[in-house]
Amino acid sequence: MSWGTELWDQFDNLEKHTQWGIDILEKYIKFVKERTEIELSYAKQLRNLSKKYQPKKNSKEEEEYKYTSCKAFISNLNEMNDYAGQHEVISENMASQIIVDLARYVQELKQERKSNFHDGRKAQQHIETCWKQLESSKRRFERDCKEADRAQQYFEKMDADINVTKADVEKARQQAQIRHQMAEDSKADYSSILQKFNHEQHEYYHTHIPNIFQKIQEMEERRIVRMGESMKTYAEVDRQVIPIIGKCLDGIVKAAESIDQKNDSQLVIEAYKSGFEPPGDIEFEDYTQPMKRTVSDNSLSNSRGEGKPDLKFGGKSKGKLWPFIKKNKLMSLLTSPHQPPPPPPASASPSAVPNGPQSPKQQKEPLSHRFNEFMTSKPKIHCFRSLKRGLSLKLGATPEDFSNLPPEQRRKKLQQKVDELNKEIQKEMDQRDAITKMKDVYLKNPQMGDPASLDHKLAEVSQNIEKLRVETQKFEAWLAEVEGRLPARSEQARRQSGLYDSQNPPTVNNCAQDRESPDGSYTEEQSQESEMKVLATDFDDEFDDEEPLPAIGTCKALYTFEGQNEGTISVVEGETLYVIEEDKGDGWTRIRRNEDEEGYVPTSYVEVCLDKNAKDS
């Protein structure tokens, strides 16, 4: 089966077919190229996906990824990154082993095809030229024969005519002979050209064309084989990465099998364990008995002297409920009056209604009375320190000793801080050793440097080490203090704590026992000696650095108000004061007389003029 013998007359169709074969090969190259682009795009998307879900450094997410399930997820992301790398390998191998190779082969194929069809067209043109020569000699031979016949007939006619001279007859005879000779020459030439054409035609159809078509056939078959080999390479490139992709998938399975739910549960305990003991039983409060209270100075003095107030606010049973009390609620209990404001006096006389028909002095809420008694004892200092620490936490300030955290979390933070400081100390010590060695080298070889130039740096490093050690001792002391307070402390510590509780009146040590402030922050627990040594000035100093609330306007007292309840302030008719808090709907306005004296007055007793800028802000 040969194109040279079977398709000897299909030159044009073979030319079209071979061009179609090259187009198919180029189309396959384009297909592989688009596949490589898809692989690269897919790999890029996988990498971006893996990067997107990676935990951010120095963020809360990084702390959350300590759980085994999250670690498995990280392993999944890493394996996905490697998986994406294999798709990049597929793209690279296809580009180098298929696209580049086939593109070069297509150029060679086009050149070979062009050469073969050029030879075919050249042979075709040659046979066409021979055919034209044959046709030309044939027409000339035919013309000469006709001319010879006419000359012979003319001679015979002249020879038969008796009226024609002998000279004319001779001339006609010579002309006939010339034409006859020309016909013979044309015949010989035609015969020669015909033989030559037949030979060329035989060579063309039986030698040249078969050889050229055979080359074209071989070229086309090589193209087909090359395309098949490229398809095999295409599959092999994919097959080569399958084992590595399998390892990636095995890694994902292994990471999934490493998930330990029990370990994660333990980590949750370590992350959120507060170290507090569950609250005790709430004592029964009998409201059937009349509550005898007095707010006179004598009763308050007696309460402080005896250390036995009527009610135990913040005792052990209620102290455990501190974590569930909102800070703003506590502040309102401490500062805002708990009675509705009195109506304005019926007459313009300031003495007409001194305190109003519903003055807070006449009736008190039990909770307000408890706070009144609570505020007259020294433990208020610690409670307000706890409150201040909670407020500072809400404002974003974190105490250095992490006292805003529950005991267990505070212990972990302190331990972490101690470890960090120890690492810094070790780093500074290594630096000091390096400087010392360099100084020794300078001492032995003065030409290398001046030893005295390192003294300043050595002193600076030593000073840093000393500072870090002092800092470490401070945090270690806090850590030891916290570890001594955790529920798992020794029996001796428990006995000492019980002795301490029994030696202090309930009202005095209530706030000291409660280690959690109203916002859930952890506060310091003072010993008995420090409790007895605290002076009233300590409480004032504790809040000296608190900035007063800014004034939002002014007010003028319309009537005289004698504020005799906690949180209120006395005003005189016509007095001008600063407004620091508007009426929140309870009928009271918070005002300030100077930097140290402020409180609430009934809104109906004053004429308020708010500053426009402050109101807008």
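Glycine is no exception: its Cβ is also placed from the backbone N, Cα and C atoms.
Per Swiss-Prot, these features apply:
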- 1-264: domain 'F-BAR' (DOMAIN)
- 404-481: domain 'REM-1' (DOMAIN)
- 550-611: domain 'SH3' (DOMAIN)
- L7 to E: Impairs membrane tubulation but does not affect lipid-binding (MUTAGEN)
- K33 to E: Abolishes membrane invagination (MUTAGEN)
- K166 to A: Abolishes membrane invagination (MUTAGEN)
- D519 to A: Impairs interaction with TNKS; when associated with A-515 (MUTAGEN)
- P602 to L: Abrogates interaction with DNM1, DNM2 and DNM3 (MUTAGEN)
Return the residue, from the listed mutagenesis positions K33, K166, with the maximum count of other C-beta atoms within 10 angstroms of its C-beta.
K33
L7 (mutagenesis position) to K33 (mutagenesis position): how many Å between their Cα atoms?
36
Please report the three-state DSSP label of K166 (mutagenesis position).
helix
For a three-state summary based on DSSP, what are the helix, strand and coil counts in the domain 'SH3' (550-611)?
3 helix, 29 strand, 30 coil
Could you state the whole-number distance in Å separating the C-alpha atoms of K166 (mutagenesis position) and K33 (mutagenesis position)?
96
DSSP residue counts for the domain 'REM-1' (404-481), split into helix, strand and coil:
72 helix, 0 strand, 6 coil
Using DSSP, would you call K33 (mutagenesis position) helix, strand or coil?
helix
All-chain count of other Cβ atoms within 10 Å of P602 (mutagenesis position):
26
Just counting, how many other CB atoms are there within 10 A of the CB of L7 (mutagenesis position)?
17
If you average the pLDDT over the domain 'SH3' (550-611), what number do you get?
86
